[in-house]
Every structure is written in structure tokens, then in C-alpha cells.
Amino acid sequence: MKLEGKKVTVHDMTLRDGMHPKRHQMTLEQMKSIACGLDAAGIPLIEVTHGDGLGGSSVNYGFPAHSDEEYLGAVIPLMKQAKVSALLLPGIGTVEHLKMAKDLGVNTIRVATHCTEADVSEQHITQSRKLGLDTVGFLMMAHMASPEKLVSQALLMQGYGANCIYVTDSAGYMLPDDVKARLSAVRAALKPETELGFHGHHNLAMGVANSIAAIEAGATRIDAAAAGLGAGAGNTPMEVFIAVCARMGIETGVDVFKIQDVAEDLVVPIMDHVIRIDRDSLTLGYAGVYSSFLLFAKRASAKYGVPARDILVELGRRGMVGGQEDMIEDTAMTMARERGLTLTAA
């Protein structure tokens with residue numbers, strides 16, 4: 001398909017999904033520096049919150065270095081052309097968080113649910129639209145649902161008021177044909193004015209290819225992160241995606257070289273570990289496991305002596321999804337007992 005001249009809105013994940021590998025410990029100065037770099041490079045939309053969205057600060061998901069209010073309040077006044085978005089997962093974030101985000105100047109709210117649980121998004125999507133916000137329905141772990149099931153869930157979110165629907169490959173499991181099948185079906189079912197988006201992870205090195213497949217299927221919003229900073233092996237690497245789009249004539253409005261500099265000079269130096277496809281993050285993609293489970297599995301591995309890869313494969317076998325982080329340690333402990341390993345950890 002000829003994509004030359006097609007316009008796409010790129011949505012940066014560095015300061016939200018990138019909080020997962022940073023264990024939510026990004027400083028305000030790091031946030032501001034990277035956000036300003038992204039803004040100057042021409043990125044139109046930048047997501048800023050705890051990795052698990054508004055209200056994510058908790059024992060289950062991790063305590064951040066600063067509150068959502070502090071991060072948003074630091075970044076938004078500095079933006080010259082970029083708008084700022086926030087993620088919200090019903091059950092973690094509340095309507096009060098929505099109002100706080102609106103008051104701070106957030107432009108876009110993305111309401112995220114598991115791909116078969118769109119009905120829990122009604123209150124938050126409805127309220128977001130009442131507040132006049134650009135409102136996105138975000139269907140996570142989309143590889144676990146058939147195209148037909150995704151269509152039914154997308155239509156629910158559209159009916160609640162979402163003006164954009166995302167098909168989200170949270171596990172980095174999908175291949176380009178999987179992406180096309182799902183996004184094509186959803187695109188055909190939505191109103192013409194409802195936008196379609198795609199969020200990928202790079203666990204099988206498919207982030208860029210899947211994003212191009214999504215554009216071919218009708219997506220006009222694509223998520224990516226500078227230097228790929230995100231859960232698992234990271235999100236679609238923004239600087240690579242922008243270069244590929246430039247080669248193909250897809251219009252993003254982002255400067256090819258400035259976004260490279262943001263990735264290399266601002267994002268790579270703050271990484272706690274190199275974001276790459278190691279055996280554990282590769283296993284996320286292969287077994288279809290939620291990407292933010294990676295560090296939880298590594299911690300459980302160190303505690304119980306069961307290889308992280310084995311834990312991740314078992315999580316995939318059990319079909320665990322986002323929100324079940326507390327079950328990762330339980331799974332590792334059970335596996336250790338079954339293997340006769342001595343449980344010395346407190």
C-alpha cells in the first residue's frame with residue numbers, strides 16, 4: 001500500500017511507559033529536559049504519568065519519585081507546541097484524577113482496560129468527554145481477543161464517547177498480519193470520524209513493522225518512545241519509526257535528527273539498564289505476557305531462585321493480565337516449592 005502523504009500523529013511514551021524500567025523514579029529535571037527535547041523535535045503529543053497511569057502510586061504498582069500532579073505541573077507549562085496526555089486505568093485512577101489532570105492542562109485522557117473489559121471504562125470516558133478532553137479508549141493485551149471481539153469492545157468505548165480507539169499490543173506478541181487483521185476490523189466498524197491508534201512493544205523486534213502495518217490498516221495515531229524507553233524490550237523506538245516514516249513519505253511533523261538527539265543525548269543516559277531484547281523480554285513477546293511484568297518477574301526470580309523466563313512462560317500459560325501483578329510473586333513461590341527449592345527469603 002502506498003502511504004506517501006499520509007499524516008500520522010505520533011504519541012510519545014518515554015515519560016509514561018518509560019517509567020516502568022525506571023521503577024517510576026524519574027526526576028522532575030529528567031522529565032522536563034526530555035519533554036522539552038521532544039517538544040522541540042516536533043512531537044505533538046507526550047504522555048506523562050506514573051507507568052500505570054493516574055493514581056498508580058501504590059504498593060502493587062510502585063511508588064514514584066514524585067506525584068502525578070508534580071510531574072504534570074512541571075512539564076505542561078514548558079510546552080511550546082506539544083500537548084500532554086495522561087493514562088487512566090479504571091480501578092486505579094478515579095474521576096477526581098481526571099478533574100485534576102484537566103485543571104493542570106492535560107489535553108488528552110486515555111482510558112485503558114483489558115481488551116475484553118471495555119464496559120468498565122464507561123464512567124471515565126463519559127466524564128472525560130464532559131470535561132471537553134480528547135478522549136481515547138485504550139484496549140490492552142489485544143492479542144488475547146479476536147478481531148470480532150475487539151470490534152465489539154471498541155464500539156462500546158465509542159458509544160461512551162471516545163473519539164479515538166487504540167488497539168494495544170501490551171505484550172509485544174503480535175506480528176504484522178495480526179495487527180492488520182485487528183485494526184482493519186476495528187477501522188471498518190468505527191464511525192469515519194473516530195480515530196484509530198496503535199501502541200506496540202518491541203519484544204519481538206516488531207514495533208516499527210507493526211506500526212507501519214497499523215497505518216496501512218487505517219491508524220492515524222501511533223505510540224512510540226525515544227530510545228524505546230518502555231516496559232519489556234521497550235516501546236516502538238521513536239527515532240527509528242520517524243526515520244522509516246520519512247523514508248516512506250509518511251508525514252509526522254517530527255524532525256528526524258532532533259528526535260535522534262533526544263534519544264541518544266537525553267534518554268539513553270538516564271536508563272537504569274539498557275533497553276534491549278534479552279531472553280526475558282523476548283519471552284514476554286513469545287509467550288504473550290504483559291510487558292510491565294518484566295521487572296516484577298526478575299525480582300521474584302532473585303527472591304525464589306526460579307529463572308525469570310520460566311516465571312514469564314508460566315504467567316503466559318495462566319493467561320495473566322495487567323492488574324495481576326500481585327500474583328507474580330505467588331506464582332514464583334509456588335514454582336519454587338514444586339521444584340523443591342529452599343525458600344529462604346523473608
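Glycine is treated like the rest: Cβ placed from N, Cα and C.
Marked as domain 'Pyruvate carboxyltransferase' by Swiss-Prot: 8-260.
Secondary structure at HIS199 (substrate binding site), taken from DSSP and collapsed to helix, strand or coil, is strand. Just so you know, the Cβ of HIS199 (substrate binding site) picks up 30 other Cβ atoms within 10 Å once every protein chain is counted. Sequence annotations record features per position, and here Swiss-Prot assigns substrate binding site to ARG16, ASP17, SER170, HIS199, TYR290.
Residues annotated as Mn(2+) binding site in Swiss-Prot: ASP17, HIS199, HIS201.
For HIS20 (active site, proton acceptor), the same-chain residues 6+ apart in sequence whose C-beta sits under 8 angstroms from its C-beta are GLY51, GLY230, ALA231, SER291, SER292, LEU294, LEU295. The annotation active site, proton acceptor is assigned in Swiss-Prot to HIS20 on the grounds of sequence analysis.
Quoting Swiss-Prot on the mutagenesis of LEU87 to Ala: 32-fold reduction in the catalytic efficiency with acetaldehyde as substrate of the aldol addition reaction, but no change in the catalytic efficiency using propanaldehyde; thus, exhibits a 40-fold preference for propanaldehyde over acetaldehyde. Secondary structure at LEU87 (mutagenesis position), taken from DSSP and collapsed to helix, strand or coil, is strand.
Swiss-Prot documents LEU89 to Ala as a published mutagenesis change and attaches the note As the wild-type enzyme, exhibits similar catalytic efficiency with acetaldehyde or propanaldehyde as substrate in the aldol addition reaction but displays higher catalytic efficiency with longer aldehydes (50-fold increase using pentaldehyde). Shows a reduction in aldehyde channeling efficiency by 30%.
Quoted from Swiss-Prot for the published mutagenesis GLY322 to Phe or Leu: Unable to channel either acetaldehyde or propanaldehyde. The Cβ of GLY322 (mutagenesis position) lies under 8 Å from the Cβ of LEU89, HIS114, MET140, MET141, SER170, TYR290, SER292, each on the same chain and at least six residues away in sequence.
As a published mutagenesis entry, GLY322 to Ala appears in Swiss-Prot alongside the note: Displays a reduction in aldehyde channeling efficiency of about 20%.
Quoted from Swiss-Prot, the note on mutagenesis experiment GLY323 to Ala is: Able to channel butyraldehyde (with less efficiency than wild-type) but not its isomer isobutyraldehyde. GLY323 (mutagenesis position) is surrounded by 18 other CB atoms, counting those within 10 A of its CB over all protein chains shown.
According to Swiss-Prot, the experimentally introduced change GLY323 to Leu is described as follows: Able to channel acetaldehyde but not the larger propanaldehyde. In three-state terms derived from DSSP, GLY323 (mutagenesis position) belongs to neither a helical nor a strand segment and is classed as coil.
One mutagenesis experiment named in Swiss-Prot is GLY323 to Phe, and its note says Unable to channel either acetaldehyde or propanaldehyde.
A Cα-Cα distance of 18 Å separates HIS201 (Mn(2+) binding site) from GLY323 (mutagenesis position).
ASP17 (substrate binding site) counts 28 other C-beta atoms within 10 Å of its own C-beta, drawing on all protein chains shown. In sequence order, MET13, HIS20, MET140, THR168, HIS201, ASP223, GLY230, ALA231, ASN235, SER291, SER292 are the same-chain residues whose CB sits within 8 A of the CB centroid of ARG16, ASP17, SER170, HIS199, TYR290, the residues recorded for substrate being left out. Listed in chain order, the residues near the Mn(2+) site other than ASP17, HIS199, HIS201 are MET13, THR168, ASP169, SER170, GLY172, GLY200, ASP223, ALA225, GLY230, ALA231, ASN235, THR236, SER291, each with its Cβ within 8 Å of the site Cβ centroid. Here the binding-site residues are ARG16, HIS201, and the one with the most other Cβ atoms within 10 Å of its Cβ is HIS201.
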